[in-house]
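Noted in Swiss-Prot for the protein shown:
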MUTAGEN   Leu132 to Ala  No effect on agonist binding
MUTAGEN   Asp135 to Ala  Abolishes agonist binding
BINDING   Asp135, Thr140, Leu209  ergotamine binding site
MUTAGEN   Val136 to Ala  Slightly decreases agonist binding
MUTAGEN   Ser139 to Ala  Slightly decreases agonist binding
MUTAGEN   Thr140 to Val or Ala  Decreased agonist binding
MUTAGEN   Val208 to Ala  No effect on agonist binding
MUTAGEN   Leu209 to Ala  No effect on agonist binding. Strongly increases dissociation of bound lysergic acid diethylamine, without affecting binding affinity. Reduces signaling via arrestins, but has no effect on signaling via the phosphatidylinositol-calcium second messenger system
MUTAGEN   Lys211 to Ala  Impairs protein folding and stability. Strongly reduced cell surface expression
MUTAGEN   Phe217 to Ala  Slightly decreases agonist binding
MUTAGEN   Met218 to Ala  No effect on agonist binding
MUTAGEN   Ala225 to Gly or Ser  Does not affect agonist binding
Amino acid sequence: MALSYRVSELQSTIPEHILQSTFVHVISSNWSGLQTESIPEEMKQIVEEQGNKLHWAALLILMVIIPTIGGNTLVILAVSLEKKLQYATNYFLMSLAVADLLVGLFVMPIALLTIMFEAMWPLPLVLCPAWLFLDVLFSTASIMHLCAISVDRYIAIKKPIQANQYNSRATAFIKITVVWLISIGIAIPVPIKGIETDVDNPNNITCVLTKERFGDFMLFGSLAAFFTPLAIMIVTYFLTIHALQKKAYLVKNKPPQRLTWLTVSTVFQRDETPCSSPEKVAMLDGSRKDKALPNSGDETLMRRTSTIGKKSVQTISNEQRASKVLGIVFFLFLLMWCPFFITNITLVLCDSCNQTTLQMLLEIFVWIGYVSSGVNPLVYTLFNKTFRDAFGRYITCNYRATKSVKTLRKRSSKIYFRNPMAENSKFFKKHGIRNGINPAMYQSPMRLRSSTIQSSSIILLDTLLLTENEGDKTEEQVSYV
């Protein structure tokens, strides 16, 4: 009969680290005293305990792991497939989504296994330091991406012209590479030191960073991976708010402008003849007395151009809304990661504190930090209509964007050059197409001298969007409307 087996015989067939779990411990400690009539009662209690663990595991899978994997996959697909989303800033978001996706794929499931086995490592020993390394790496990379996005946005608002000049795809990839290298540098001490094992029971380990072996890493790693990015995010957030308030004031109090011919060498430069003069485009600038546009149709032109100031105000409003989103991300960042890193520091510095309680709190708070990997794509993308539309199509397995004729007409623009040779500029044709401007619509004012400029031929360039006076220096941002 099954009841005649001795405990020692049963234990010899079970690995040592599995015997330490509550499930086997309850069986082995009560096996000798079990009677046939008491088996259902004992087994019922064990089944209930394991059932509760399974319920918690299912809850974590449904509420945390699956949304993290699904949401970040949608972000990666959107940036990869949508042409409108393929610019430098969104490459940061895609890299952030990659880091968060890897947390959901490789870190969370194994962390869930450790919960099921009551902190005992259920996998081969060699995988323990590798998993801890990936845990620190991907979580740190997620935090570093948030910090980099915050700094990048502040620079784009404070110095728009300079930021646009260095905001290429190659530059974005360099920045992303630096973020990942910093994250690797912070996490690399974990596999180098390795996990200390018990000599008597080498298979009986808990795969956690202990104070005795990783005390210095836990302290300085927390400073580098969290508190330093936190300080940077706080400073850049308030600087961003200040810069937006200043620009909103400048736009609101800007005097009326007049339409003039103005040479702008920083926007369009001919690449065919090095010695040729820069093209001249019609722009808004009341501070210079260049030759004005023909008087014919002035009233119609000014009615059309009066909307440009409104678009400037609208752009400021959009940036303020984006900064509010940044504030939400900043708040969630504090809410989800502060408890873990504060407890981590306390565990190292406080010798009189209950180490068992702090370790238990760490196991809880780390899952709150994991939740941020699922929240990041929601906060950053659900406020963006292009992302929302893409997500809706991807969920229904439709991976092609549809563009209406009305939308295409709204995006078409006509830009008139005073220099007829400007129409042949390879630079302008290349970048015009990239910005949604049809080269077939280019017309030269030299051809239109004998004709009246129609109201439909208005120049849609707003150079007074973000104008700052810093001493004697004036900066103008040129943007397509």
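Cβ atoms are placed via backbone N, Cα and C, with glycine included.
Original residues fill every noted site, and no substitution is shown.
Everything Swiss-Prot records as a feature, shown here on the structure.
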residue : record               : Cβ contacts under 8 Å, 6 or more apart
Leu132  : mutagenesis position : Val190, Pro191, Ile195, Cys207, Leu209
Asp135  : mutagenesis position : Val107, Ala111
Val136  : mutagenesis position : Ile186, Ala187, Val190, Gly221, Ala225
Ser139  : mutagenesis position : Val103, Val107, Ala225, Gly369, Tyr370, Ser373
Thr140  : mutagenesis position : Ile182, Ser183, Ile186, Ala187, Ala225
Lys211  : mutagenesis position : Met218, Leu347, Val348, Gln355
Phe217  : mutagenesis position : Pro189, Val190, Lys193, Leu209
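Under the DSSP three-state reduction, Val208 (mutagenesis position) is assigned to coil, being neither helix nor strand. For the mutagenesis positions Met218, Ala225, the ranking by surrounding Cβ atoms (within 10 Å, all protein chains) places Ala225 first. When the mutagenesis positions Val208, Leu209 are compared by the number of other CB atoms within 10 angstroms of each CB, Val208 has the fewest. Between the farthest pair of Cα atoms in the ergotamine binding residues (Asp135, Thr140, Leu209), the distance is 16 Å.
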